[in-house]
Amino acid sequence: MNFEGKIALVTGASRGIGRAIAETLAARGAKVIGTATSENGAQAISDYLGANGKGLMLNVTDPASIESVLEKIRAEFGEVDILVNNAGITRDNLLMRMKDEEWNDIIETNLSSVFRLSKAVMRAMMKKRHGRIITIGSVVGTMGNGGQANYAAAKAGLIGFSKSLAREVASRGITVNVVAPGFIETDMTRALSDDQRAGILAQVPAGRLGGAQEIANAVAFLASDEAAYITGETLHVNGGMYMV
């Protein structure tokens with residue numbers, strides 16, 4: 001998998017899965033623009049990417065911010081070839097206690113942003129007759145999870161959105177797919193007690209948590225020419241926790 005000459009935009013790239021994706025695409029030759037919600041986060045991305053790309057501040061819920069970032073990318077690097085929608089948040093609560101803003105924040109950040117970003121890069125991809133759009137979903141989007149009705153709805157929505165868009169643009173050489181992680185090793189999971197960790201692992205036939213690099217590898221495959229005939233799919237990376 002060689003991405004020489006390709007421009008990749010990865011949202012939410014300051015740490016965790018987003019950083020692993022950005023570093024993996026850069027290591028394989030892409031120029032990577034990673035985004036963060038703060039200037040400090042954007043600078044951190046610039047620091048780790050070095051000559052392989054740049055960090056920019058982006059509010060994925062703001063159309064003006066999206067257009068500004070894309071203008072900067074066009075001016076310095078060119079049109080986006082690979083879009084990785086990774087930015088996301090959680091606002092967990094039981095439905096009976098969930099406030100409207102907790103619902104709306106998740107839908108805007110985790111779902112509507114994918115619509116806006118995908119639309120913003122689409123014209124150039126169609127003109128080139130080539131493009132890759134990969135969105136980071138979640139196992140919760142297919143199996144559900146108590147206390148996450150908002151998050152699960154958004155992640156399920158990503159799947160329907162991606163399937164529909166895939167049908168619209170497949171004839172132009174553009175693929176649209178979802179990678180749905182299960183439990184992934186993060187700072188949060190590392191802070192769990194032994195009992196809490198055991199409870200999670202009991203749900204995973206593989207007997208371990210996944211790594212951010214394993215998600216990045218899946219994204220890199222879907223972004224590659226080797227995956228040119230795969231579109232409208234959701235690739236589940238969850239150690240057997242949920243099998244579709």
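Glycine is no exception: its Cβ is also placed from the backbone N, Cα and C atoms.
What you see is the original sequence, not a version with the noted changes.
For the recorded site, Gly53 (Ca(2+) 1 binding site), the DSSP three-state label reads strand. Under the heading Ca(2+) 1 binding site, Swiss-Prot lists Gly50, Gly53.
In the three-state DSSP scheme, Ser138 (substrate binding site) falls into the coil class. Feature annotation from Swiss-Prot assigns substrate binding site to Ser138; the stated evidence is similarity to another entry.
According to Swiss-Prot, the experimentally introduced change Tyr151 to Phe is described as follows: Defect in the affinity for NADPH. Within 10 Å of the C-beta atom of Tyr151 (mutagenesis position) sit 24 other C-beta atoms, taking all shown protein chains into account. Following the DSSP three-state reduction, the secondary structure of Tyr151 (mutagenesis position) is helix.
Sequence annotations record features per position, and here Swiss-Prot assigns active site, proton acceptor to Tyr151.
Non-local contacts of Ala154 (mutagenesis position) by the CB criterion (under 8 A, 6+ apart in sequence, same chain) comprise Gly88, Ile106, Ile107, Asn110, Leu111, Gly141. Among the mutagenesis entries in Swiss-Prot is Ala154 to Thr, noted as: Decreases in the thermolability of the reductase; when associated with K-233.
What Swiss-Prot says about the mutagenesis result for Lys155 to Ala is this: Defect in the affinity for NADPH. Long-range C-beta contacts of Lys155 (mutagenesis position), restricted to its own chain and to partners at least six residues apart, with a cutoff below 8 Å, comprise Asn110, Gly137, Ser138, Val140, Gly141, Ala180.
Listed in sequence order, Asn177, Val178 are the same-chain residues six or more apart from Glu233 (mutagenesis position) with CB atoms under 8 A from its CB. Annotation of the published mutagenesis Glu233 to Lys in Swiss-Prot: Decreases in the thermolability of the reductase; when associated with T-154; the original residue is retained in the structure shown.
Of all Cβ atoms in the shown protein chains, 18 besides its own fall within 10 Å of the Cβ of Thr234 (Ca(2+) 3 binding site). In this structure, Thr234 (Ca(2+) 3 binding site) is part of a beta strand by DSSP. Taken from Swiss-Prot, the feature Ca(2+) 3 binding site covers Glu233, Thr234.
Taking the C-alpha positions, the distance from Gly50 (Ca(2+) 1 binding site) to Thr234 (Ca(2+) 3 binding site) comes to 32 Å. The binding-site residues under consideration are Gly50, Gly53. Their Cβ neighbour counts within 10 Å are lowest for Gly50. Rounded to the nearest whole angstrom, the C-alpha distance between Thr234 (Ca(2+) 3 binding site) and Gly53 (Ca(2+) 1 binding site) is 28.
The distance from the Cα of Gly53 (Ca(2+) 1 binding site) to the Cα of Tyr151 (mutagenesis position) comes to 31 Å.
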